[in-house]
Amino acid sequence: MLRTVSCLASRSSSSLFFRFFRQFPRSYMSLTSSTAALRVPSRNLRRISSPSVAGRRLLLRRGLRIPSAAVRSVNGQFSRLSVRAVATQPAPLYPDVGQDEAEKLGFEKVSEEFISECKSKAILFKHKKTGCEVMSVSNEDENKVFGVVFRTPPKDSTGIPHILEHSVLCGSRKYPVKEPFVELLKGSLHTFLNAFTYPDRTCYPVASTNTKDFYNLVDVYLDAVFFPKCVDDAHTFQQEGWHYELNDPSEDISYKGVVFNEMKGVYSQPDNILGRIAQQALSPENTYGVDSGGDPKDIPNLTFEEFKEFHRQYYHPSNARIWFYGDDDPVHRLRVLSEYLDMFEASPSPNSSKIKFQKLFSEPVRLVEKYPAGRDGDLKKKHMLCVNWLLSEKPLDLQTQLALGFLDHLMLGTPASPLRKILLESGLGEALVSSGLSDELLQPQFGIGLKGVSEENVQKVEELIMDTLKKLAEEGFDNDAVEASMNTIEFSLRENNTGSFPRGLSLMLQSISKWIYDMDPFEPLKYTEPLKALKTRIAEEGSKAVFSPLIEKLILNNSHRVTIEMQPDPEKATQEEVEEKNILEKVKAAMTEEDLAELARATEELKLKQETPDPPEALRCVPSLNLGDIPKEPTYVPTEVGDINGVKVLRHDLFTNDIIYTEVVFDIGSLKHELLPLVPLFCQSLLEMGTKDLTFVQLNQLIGRKTGGISVYPLTSSVRGKDEPCSKIIVRGKSMAGRADDLFNLMNCLLQEVQFTDQQRFKQFVSQSRARMENRLRGSGHGIAAARMDAMLNIAGWMSEQMGGLSYLEFLHTLEKKVDEDWEGISSSLEEIRRSLLARNGCIVNMTADGKSLTNVEKSVAKFLDLLPENPSGGLVTWDGRLPLRNEAIVIPTQVNYVGKAGNIYSTGYELDGSAYVISKHISNTWLWDRVRVSGGAYGGFCDFDSHSGVFSYLSYRDPNLLKTLDIYDGTGDFLRGLDVDQETLTKAIIGTIGDVDSYQLPDAKGYSSLLRHLLGVTDEERQRKREEILTTSLKDFKDFAQAIDVVRDKGVAVAVASAEDIDAANNERSNFFEVKKAL
């Protein structure tokens, strides 16, 4: 398993310019699938090691790194305008849809435009019978996207839109199985398959590069949203929403439900609590004044009748917006839709679903709230303070939106941005909270604050925010900063890099941000002219004339301001549990013996239904591909291995729209063990400290003006068949091909000229890293548990955990004090890391671009390599560290748990076979999904097999259980031995696995994946062999694998991140099963 840890200030534009989830800073976003259930929290981690879908999915499951929440996304600020130009030809493969043809299918053509920014023809249709609007976007992008979006404003915080979003995918009229969604997860080539809930709308998007597969997905989703079984089946509502659980009348009653436990996890995270309070306080008079995701205190108030009525009212074509995008036949799109839409008559639902504007306050509001905190540390230093504004009571014009997004980036977008820099350098807090512009809802919001604030400094933070904004309005911005921001934006637009996220879905979400409010859906897709006008205005009038009035009018002189102070309360989590227990005791006391017996019977009935598999004949109704639709060979990336000045160079000749992508790889093998935990901070220091001639602000601006971004991070992985791990530092950069010389000069400047002399900045890095790790513990405890188990089972896991797990958090606590006591020693250690690692010997350069650019850039690479020093040190260090094998419980203040168990199956003599990937996926999507999520009530449960190390692990996420979940893990071998799958089920599992292996990748991701395979010794021949083994997986392979994974049951280690109460209960039930560590 690859593990990467990046520094906080990564300037990688893959993280900086496209982080889709940045569009939801305050919104609630629910993800329905088992893998997606793990994507939301993981967005707060720091980096992915591969941009691929499969790699992303696998890494997120292990809680590894994706772009930092502190790294600002330009797409966040420009979500309405910065649409990526799809690198396709505009000429469609199919003829246009004529007016007569549309009329025959029941549609009228409302408007039609060629969107040059995405080289696409976009046509807006209206279904004449229902009024449903359809946007049909045609181009040659093979990654086709479909989405249906409903306006779904809740009136309370019972979570009704969220529970419905989970439930409609649990069977429908044409697909009456328990969960057709899971069947699609098992056997589709989807590049995106999910659903999510905003505060005012619910989205159901899918994507695939295979046309047959794509329309299978479309049909299942259309049938699910319009004709779901859940409105007639209370069991689905109980399973996904909430229900009373009573296994025996003598036991206590408990609440169960997937959404209920998901939201318990959400309400255990201080940052999430703050975001919800801010949104609701800013808009108390409309739907944003409640929580669409659901407050755990309110969810049990929701009735099945209200649930059904909400679907009847809002899930109607008249209230829907439908999106198609890609290279498929536009006439076929309408043909498919007409079959569904023609079944309905027009509905008044668009009137009842309209969102009313919140009127601006006449005076500011101040709130003081509590959040659940641990007992460790000085609680008086754990306050949070955030100032929030609702910026307008009317929609902003396009020019103002663009300028506001630009302003947001100038103030907060990089570590050198003035508002961000001043707040973090003030010493008043540890990290930013609620930082920046949020414009995905009807009215834009702006919020900024700090956490880790001392009680006596709370007022000072508010004063500093206001004073800094006044100063920026009065003085304006540095010209270099404005130029750097503009280059950043323009590079982002040209690059069109959405990572593993489908481009068409990015466009859909931007279009829907206006369309859902009955505004022009084309407007968010057209940025060229507004951006050109803004550049012209800045050039003619100066940036101050553009931005200062915005600060003054929308922020400083705006009385619609809500200041929120969050106070730590070590009793809050316990109090909430006691309150819930008291409610349930009263419920039970009010029941008769007959009532209790009936509840126990109903509990058993629900569990029996949940654990009874669908019959094979029912499963056959869910459309799927066959093995004949699957390519027999993997996708090969063109790779030429050569050298420049004696250094190995990998070249990948791919079309990149005149952009050069490069990675320079250095070996960690010679580093002293004691310096390893300093490596992430070393990487951050390279990017965020100045040189002899340049301040870090000047250096940051230079990177923004000349390149598309530079990042530095460590990467570790086991290597199959070897004891020593692969451990590297990777420097990634990108620029226009014509600026490659600037890129390599700046990379050299960062590596060799940055000075480790700024004690106060380094102390900030440590505090920010500690705050970020503490946030990970609360929100992504499964990642912490996985890292901890890996550290017990293999060397690479230990190295990664030292740089990004609980051990790293403990190191940061110690380091915070040491910065004041021994800064000279720390500075010296950072220099020693540089001398040990950043050298020519063992260096590898990876480049991805078109052939001409690769040739032209060689001189720049040669010059860069010539400037690298030779490493005179004495060779590689032997890495042999591991944590002691033991069951461990990490205590945090939480209402839900994260439960893991792992073991090394190679220790049993198991030899890797491609069937292992098929079997692991099948276990996750059947046994663990049914038992841990559906029956157990956890938000997520899955297994993961790291073929490099041999570690097989189980993990659960936002789980109400602990020992019960471990028992489910231990039953997996018996589940496999008792399995009797038919050929159709087996084929589906194989196809789903190939979908992961053949994940859709953009050119930079292809080049990076090829580099990773090179580093790990994975050959194309091995990839072909594994593919053949996947395609020929048999039932016998499942039975044989059962014996291998029994080692996890018999000799595995368990790690839980959980509440003190649940850990105490587990240790009482199984005599000190866990060794306990307190983390927060």
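Cβ atoms are placed via backbone N, Cα and C, with glycine included.
What Swiss-Prot annotates here:
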- H162, H166, E262: Zn(2+) binding site (BINDING)
- E165: active site, proton acceptor (ACT_SITE)
- H166 to L: Loss of activity (MUTAGEN)
- E179 to Q: Decreased activity toward some substrates (MUTAGEN)
- N194 to A: Reduced activity (MUTAGEN)
- E240: active site (ACT_SITE)
- N700 to C: Little or no effect; when associated with C-416 (MUTAGEN)
- R705: Mg(2+) binding site (BINDING)
Rounded Cα separation (Å) that holds between H162 (Zn(2+) binding site) and E240 (active site): 9
From H166, E179, N194, N700: mutagenesis positions whose CA lies within 10 A of E240 (active site): H166
Spatial separation of N194 (mutagenesis position) from E165 (active site, proton acceptor) - C-alpha basis, Å: 10
Nearest of the recorded positions (H166, E179, N194, E262) to the residue listed as 'Mg(2+) binding site' - Cα to Cα: N194
When distances run from the Cα of E179 (mutagenesis position) to each of the recorded positions H166, N194, E262, N700, the nearest one: H166
Nearest of the recorded positions (H166, N194, E262) to N700 (mutagenesis position), judged by Cα-Cα distance: N194
Residue among the recorded positions E165, E179 whose Cβ has the most other Cβ atoms within 10 Å: E165
H166 (mutagenesis position) versus E262 (Zn(2+) binding site) - Cα distance in angstrom: 11
Secondary-structure category, per DSSP, in which E179 (mutagenesis position) falls: coil
Between N194 (mutagenesis position) and H166 (mutagenesis position): CA-CA distance (Å): 10
CB contacts for N194 (mutagenesis position) [other CB atoms within 10 A, all chains]: 24
The residue listed as 'active site' in three-state DSSP notation: helix
Most crowded position, judged by CB atoms within 10 A, among H162, H166 as recorded positions: H162
Cβ packing number for N700 (mutagenesis position), 10 Å threshold: 24
